[in-house]
Amino acid sequence: MAKKVAICTLLYSRDYLPGALTLAYQLQKLLKHAVVEDEITLCLLIEKKLFGDEFKPQEIALIRSLFKEIIIIEPLKDQEKSIEKNKANLELLKRPELSHTLLKARLWELVQFDQVLFLDADTLPLNKEFFEILRLYPEQTRFQIAAVPDIGWPDMFNTGVLLLIPDLDMATSLQDFLIKTVSIDGADQGIFNQFFNPICNYSKEVLHKVSPLMEWIRLPFTYNVTMPNYGYQSSPAMNFFQQHIRLIHFIGTFKPWSRNTTDYDDHYYQLWRSTQRELYSECHLSNYFTHLQLGNIETETNFYHEPPCLQDLLNHGKRENQKHVDLDITSVDRNASQKSTAEKHDIEKPTSKPQSAFKFDWESTDYLDRVQRAFPKPDT
């Protein structure tokens, strides 16, 4: 019997928008050629404030075209207190933005689905065989979480790829546990291991809070190959298993869409960028997205490519006959009062103005029409 399966990612910061869009595009491509018996729904989980306040209508249109369902989520109960409590451990990672990954605890609330496959926005499935993951454990229970061992500490699992059974009681138990417990790493990976992974339950105080039925099912590493691995990676193993790798996970501060990633310019980073270029070219988004100001995560990272030469962009705009672009960049009217497409979706109009050197016609339907033609809404 076919299951209802959600393949989800979480967007907790606009810095990860390039990753989420590229991931959804790649999943759509692979699903067209995969033999999948289940009913698949691509879902984006996103905080209400982030979706309503920080995304422009063009971005919302593209998100809606790539994901069948956009699930607006509220902050967790006492989320700010939990973040503050976990601050010290999170500082050891030097990744303050990961505090919001605790929102993954909302995944167990998706009870409209029989199973949830969660993928971090900085992952890239490589082939249609990736979807075999859905057939590995047909008898999985709500007490079990399937994940790949973390390369930094293999007795713990990495939360970049998770297979789980939604359940409201489990969601409540996990979120209560999250409030009362300090995470090993200050983020989702630590707390999920403390909840599901018996190896992490050394403390009697922790043991009485979780069920003895909790279990971590170990997935093959090929379903979540992390990189860069800073000396941990086995080159012979990579060579031997290369044809069987199902998904690459770009961990750490620098992402394939980061400005300065020349040190990691290997095959898989190039593959991610090639997929991104394919996505943007299909609906002529180069002019817009190369000028997106995504802001910085609270590190030294700038999370987007250097914009191409302005003249190249102007020439490209002329070739594509993009009527929504105002080439007179010296006279951009930032105070133009124009109707936001977001109003059609009951989303509050963004207060920030586009930072691009180009001015977009917010009333024009040409942009939205091209997006819809390039990415028709998925049927499954």
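The backbone N, Cα and C atoms fix where each Cβ goes, glycine too.
Reduced to three states, the DSSP call for His249 (UDP binding site) is strand. Around the Cβ of His249 (UDP binding site), 21 further Cβ atoms fall within 10 Å across all displayed protein chains. Per Swiss-Prot, the feature UDP binding site maps to Leu10, Tyr16, Arg95, Asp120, Ala121, Asp122, His249, Gly252, Lys255; the stated evidence is similarity to another entry.
Annotation source Swiss-Prot lists UDP-alpha-D-glucose binding site at Leu10, Tyr16, Arg95, Lys104, Asp120, Ala121, Asp122, Asn158, Thr159, Asp185, Asp188, Gln189, Gly252, Lys255. A 10 Å cutoff on Cβ-Cβ distances gives Lys255 (UDP binding site) a total of 23 other Cβ atoms nearby, all chains included.
A coil conformation is recorded for Asp120 (UDP-alpha-D-glucose binding site) in the three-state DSSP classification, outside any helix or strand. Here Swiss-Prot flags Asp120, Asp122, His249 as Mn(2+) binding site, drawing on similarity to another entry.
Among the sequence features in Swiss-Prot, the mutagenesis site Tyr230 to Phe is noted as follows: Eliminates glycogen accumulation; when associated with F-232 and F-367.
Experimental mutagenesis at this site is recorded by Swiss-Prot as Tyr232 to Phe, annotated: Eliminates glycogen accumulation; when associated with F-230 and F-367.
Looking at Swiss-Prot, the entry for mutagenesis of Tyr367 to Phe says: Eliminates glycogen accumulation; when associated with F-230 and F-232.
The binding-site residues near Lys255 (UDP binding site), taking a 10 angstroms Cα-Cα threshold over the set Asp120, Asp122, Thr159, Asp188, are Asp122. Neighbours of the Mn(2+) site: apart from Asp120, Asp122, His249, residues of the same chain with C-beta atoms within 8 angstroms of the site's C-beta centroid are Gly19, Leu119, Ala121, Thr123, Gly160, Thr226, Phe250, Ile251. In sequence order, Tyr16, Gly19, Gly160, His249, Phe250, Ile251, Lys255, Pro256 are the residues of the chain that are 6 or more apart from Asp122 (UDP-alpha-D-glucose binding site) and have a CB within less than 8 Å of its CB. In this view, Ala121 (UDP binding site) is surrounded by 23 other Cβ atoms within 10 Å of its Cβ, with every protein chain counted.
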